[in-house]
Amino acid sequence: MPKTRRQRTRRARRNRPPTPWPISQDLDRASYMDTPSTCLAIVYRPIGVPSQVVYVPPAYIDMPSWPPVQSTNSPGTPSMDALSALLSNTLSLASPPSPPREPQGPSRSLPLPPLLSPPRFHLPSFNQCESTPPTEMDAWNQPSGISSPPSPSPNLASVPKTSTPPGEKP
């Protein structure tokens with residue numbers, strides 16, 4: 001079965017989608033190229049008046065006139081000409097420039113310490129500071145296996161027994 005080409009329908013220019021800006025009939029644009037910079041002049045005219053190009057002079061940017069530059073050299077300071085002459089005398093092409101020397105650093109045999117050390121995480125320990133005496137809260141928080149100062153709980157030896165286990169005599 002032979003392929004058939006579909007005819008493309010061309011959109012007429014009049015059926016264009018509307019532009020986002022209003023198209024007005026009362027606008028004439030005149031461009032003047034008589035200056036190095038291009039000036040675009042927009043001339044508005046009322047509808048119905050025959051179009052006539054009105055010359056709009058280009059807007060020249062008026063450069064401000066600066067006061068003459070005063071000498072910035074204080075007495076005793078050499079001028080830039082004297083400095084450049086001195087520099088050109090010291091840098092002559094007769095002697096090639098010496099290669100820059102590397103600064104004397106530490107010997108290469110010793111390993112350099114790392115610039116950044118990895119973070120060190122300390123596990124929480126109960127003996128955080130050996131030199132400081134434990135506070136009252138530290139005494140309560142210590143596990144029972146570690147010897148601790150006498151706690152404020154009553155001693156079992158000083159409490160009178162109210163009941164005796166069977167088999168024992170009071």
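Cβ coordinates are placed from backbone N, Cα and C, and glycine is handled just like the others.
According to Swiss-Prot, the mutagenesis experiment THR4 to Ala carries the following note: 50% loss of function, no effect on Rex's phosphorylation and RNA-binding; when associated with A-9. A sphere of 10 angstroms centred on the C-beta of THR4 (mutagenesis position) encloses 6 other C-beta atoms. Secondary structure at THR4 (mutagenesis position), taken from DSSP and collapsed to helix, strand or coil, is coil.
Quoting Swiss-Prot on the mutagenesis of THR9 to Ala: 50% loss of function, no effect on Rex's phosphorylation and RNA-binding; when associated with A-4.
Under its mutagenesis entries, Swiss-Prot includes SER24 to Ala with the note: No effect on function.
Looking at Swiss-Prot, the entry for mutagenesis of SER65 to Ala says: 80% loss of function, no effect on Rex's phosphorylation and RNA-binding; when associated with A-71. DSSP classifies SER65 (mutagenesis position) as coil under the three-state reduction. Under 8 Å, Cβ to Cβ, and six or more positions away along its own chain, SER65 (mutagenesis position) finds no residue.
Experimental mutagenesis at this site is recorded by Swiss-Prot as SER71 to Ala, annotated: 80% loss of function, no effect on Rex's phosphorylation and RNA-binding; when associated with A-65.
Annotation of the published mutagenesis SER92 to Ala in Swiss-Prot: Almost complete loss of function, no effect on Rex's phosphorylation and RNA-binding; when associated with A-95; the original residue is retained in the structure shown.
Quoted from Swiss-Prot, the note on the mutagenesis of SER95 to Ala is: Almost complete loss of function, no effect on Rex's phosphorylation and RNA-binding; when associated with A-92.
As a published mutagenesis entry, SER125 to Ala appears in Swiss-Prot alongside the note: 70% loss of function, no effect on Rex's phosphorylation and RNA-binding; when associated with A-131 and A-132.
For the mutagenesis result THR132 to Ala, the note given in Swiss-Prot is 70% loss of function, no effect on Rex's phosphorylation and RNA-binding; when associated with A-125 and A-131.
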